[in-house]
Amino acid sequence: MSRLIIVFIVVTMICSATALPSKKIIDEDEEDEKRSADVAGAVIDGASLSFDILKTVLEALGNVKRKIAVGVDNESGKTWTALNTYFRSGTSDIVLPHKVPHGKALLYNGQKDRGPVATGAVGVLAYLMSDGNTLAVLFSVPYDYNWYSNWWNVRIYKGKRRADQRMYEELYYNLSPFRGDNGWHTRNLGYGLKSRGFMNSSGHAILEIHVSKA
C-alpha cells in the first residue's frame, strides 16, 4: 500500500510540473490577444493618437511584408458610425470600430493577403457622420515599389455611402490623393471640416489623420 501511495505522489508531481508550463503558454497567448484587441480595432482618446501608438498596431501584425496601421482622430464635433471597409488588395482581421464619438480616435490595420502572393494593402474605410454625410479614408500600400508608391486620401461624401470599388477609384485616381512622402498634408474637406494627415513611404506604413472643425 505504501508503495502505491509513493507512486501516486510521484505521478501527481510530474503531472503538475508539466501542466504549469502549458498553463503559462495559454495565459501568455490570451494576454497577446488582449494586447492586440486593446490596440487595433480600439477607440482611444484623440489626444493620445501618436506615431508610437500606430507602431504598436504594426508590431501586433508580426512579420508581414506589406502592412499598415491607421489612426483617425475625430475632432469634428460629430459622432461617427462605421459603415464598412472595402479592400482592393489585402485584408484585415480587425472589425472596424463601430462608434467614434467626438474627441476619440479609431485604430485600424490592414495587411497583404496571407501566403506567397504579390499583393499590397489597399482599401477604403467609410463612416457615417451624425450629420448624415460620409467620411471616407483611402490607404494604399503597394507590393511593388518599382511601379507604385504609398498613397492616401480623405474626403466627405454627401449622404450615406458605403465603400466600394467605385469609391476607391475616385479617391485613388480622381480626387487628388496625397503621396505617402513622410510629410504632413492639410485639406479643407467642406461641410465645415478640415483634415491634417501624415503617411510614411515604407511598406510598413502608418497613416495618421486628424479631422477637425474648419
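Every residue gets a Cβ built from N, Cα and C, even glycine.
What Swiss-Prot annotates here:
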MUTAGEN   Trp80 to Phe  Expressed only 7% of the wild-type hemolytic activity
BINDING   Ser89, Val122, Ser140, Pro142, Tyr168, Tyr172, Tyr173  phosphocholine binding site
MUTAGEN   Trp147 to Ala  Inhibition of direct binding of sphingomyelin
MUTAGEN   Tyr148 to Ala  Inhibition of direct binding of sphingomyelin
MUTAGEN   Trp184 to Phe  Expressed only 2% of the wild-type hemolytic activity
Review point. Out of these recorded positions, Trp80, Trp147, Tyr173, which one has the fewest other C-beta atoms within 10 Å of its own C-beta?
Key: Trp147
Revision key, fill the gap. One should report the C-alpha separation between Tyr173 (phosphocholine binding site) and Trp147 (mutagenesis position), rounded to whole angstrom, as 15
Review point. The record names Ser89, Val122, Ser140, Pro142, Tyr168, Tyr172, Tyr173 as the residues that bind phosphocholine; what is their largest Cα to Cα distance in Å?
Key: 16
**Study point:** Length of the line joining the Cα atoms of Trp80 (mutagenesis position) and Tyr168 (phosphocholine binding site), in Å
**Key:** 20
Review point. Taking Cα atoms as reference points, which of the binding-site residues Ser89, Ser140, Pro142, Tyr168, Tyr172 is nearest to Tyr148 (mutagenesis position)?
Key: Pro142
Revision key, fill the gap. Reading the DSSP string in three states, the entry for Tyr148 (mutagenesis position) is coil
Revision key, fill the gap. Apart from the site residues Ser89, Val122, Ser140, Pro142, Tyr168, Tyr172, Tyr173, the 8 Å Cβ neighbourhood of the phosphocholine centroid comprises Arg88, Gly120, Gly123, Leu138, Trp151
Check your understanding: If you skip the near sequence neighbours and keep only those at least six away, which residues in the chain come within under 8 angstroms of Trp184 (mutagenesis position), Cβ to Cβ?
Key -> Arg196, Gly197, Phe198
Check your understanding: How many Å lie between the Cα of Val122 (phosphocholine binding site) and the Cα of Trp147 (mutagenesis position)?
Key -> 15
